[in-house]
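Below is one structure; the comments refer to it alone.
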Amino acid sequence: MAAILARKSLSALRSRQLVLAGHTIEGTNGYNRTLLGTRSFATKHSFSTDKDDEEREQLAKELSKDWNSVFERSINTLFLTEMVRGLMLTLKYFFEKKVTINYPFEKGPLSPRFRGEHALRRYATGEERCIACKLCEAICPAQAITIEAEEREDGSRRTTRYDIDMTKCIYCGFCQEACPVDAIVEGPNFEFATETHEELLYDKEKLLENGDRWETEIAENLRSESLYR
């Protein structure tokens, strides 16, 4: 609609210019000169016709865009369409399965590779797995592990001291990867916050206690990951 009005206004403007030019020439040289002047004026100014058309059409497009934006804003304001779209999205997710977990009463599943609180494991006979090779102590980047060992009567080596400073540990899992007998592992527990620093200094008894508590779960996790180690 705006484009049609623009073209009509342009045609009216051209006609008026031609008429004014014809009247000016007629006053001096008569009717024949009027026609000649009209044709000359039209010929002289014909080069600007295409340019004017382009300008008018561009203006019409801009006006059309402006009116469309005004119309859209008016509709949104009048009928509150944005709020309706938001409510529709809310209703869509209202009936879908909830993804929120009400922690700590609900807990999500943990990966078998989860690295949590440390533990020392035993064999089924009750014998400690650790052979005091000190590979875990050597590989620990945080230097959080301290081991002391001695030789037993049968010639085997066993630890007399196995300490982990949990405030230094970065839970990289290198100790577990380095252990040749799967003695030191990182268990599934992540809720071991304490009120004092001393409670985070784990000794051998504490680590063995953790291993006895989670042995079933730890063994299952190691079994499921055995193909990828």
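Yeah, the Cβs are placed from backbone N, Cα and C, and that goes for glycine too.
There are 22 other Cβ atoms within 10 Å of the Cβ belonging to CYS136 ([4Fe-4S] cluster 1 binding site). Taken from Swiss-Prot, the feature [4Fe-4S] cluster 1 binding site applies to CYS130, CYS133, CYS136, CYS179, supported by similarity to another entry.
Here Swiss-Prot flags CYS140, CYS169, CYS172, CYS175 as [4Fe-4S] cluster 2 binding site. Neighbour density for CYS140 ([4Fe-4S] cluster 2 binding site): within 10 A of its CB lie 20 other CB atoms from the protein chains shown.
For the domain '4Fe-4S ferredoxin-type 1' (121-150), the list of distant contacts is 156-166, 168-170, 172, 174-185, 208, 211-212, 215, 218: same-chain residues at least six beyond its ends, Cβ to Cβ under 8 Å. Residues or ranges marked as domain '4Fe-4S ferredoxin-type 1' in Swiss-Prot: 121-150.
Here the domain '4Fe-4S ferredoxin-type 2' (160-189) has Cβ contacts under 8 Å with residues 110, 114-121, 128-131, 133, 135-136, 138-150, 197, 200-204, 207, 210-211, 214, 217-218, 221-222 of the same chain, all six or more residues outside its ends. Summarising the annotation, Swiss-Prot assigns domain '4Fe-4S ferredoxin-type 2' to 160-189.
One natural variant catalogued in Swiss-Prot, GLU57 to Arg, is accompanied by this note: In strain: cv. Bintje. Secondary structure at GLU57 (variant position), as computed by DSSP, is helix. Over all protein chains present, the Cβ of GLU57 (variant position) has 15 other Cβ atoms lying within 10 Å.
One natural variant catalogued in Swiss-Prot, GLU62 to Lys, is accompanied by this note: In strain: cv. Bintje.
Among the natural variants that Swiss-Prot reports, LYS65 to Thr is described with the note: In strain: cv. Bintje.
Proximity of ARG121 (variant position) to non-local residues of its own chain (separation of 6 or more, Cβ distance below 8 Å) is seen for ARG129, ASP182, ALA183, ILE184, VAL185, GLY211, GLU215, ILE218, given in sequence order. Taken residue by residue with DSSP, ARG121 (variant position) is part of neither helix nor strand, so it is coil. Here the residue is the original one, but Swiss-Prot notes a natural variant at this spot, ARG121 to His: In allele TYKY2.
Swiss-Prot lists THR216 to Ile among its natural variants, and the accompanying note reads: In allele TYKY2. Residues within less than 8 Å, Cβ to Cβ, of THR216 (variant position) and separated from it by at least 6 positions along the same chain comprise none.
Cα-Cα distance from CYS172 ([4Fe-4S] cluster 2 binding site) to CYS136 ([4Fe-4S] cluster 1 binding site): 12 Å (rounded to the nearest whole number). Here the Cβ of CYS179 ([4Fe-4S] cluster 1 binding site) has 20 other Cβ atoms within 10 Å, regardless of which shown protein chain they belong to. Comparing CA positions across the recorded positions GLU57, CYS169, CYS175, the one lying closest to CYS136 ([4Fe-4S] cluster 1 binding site) turns out to be CYS175.
Taking the binding-site residues CYS133, CYS169, CYS172 in turn and counting surrounding C-beta atoms within 10 angstroms, the largest count is reached at CYS169.
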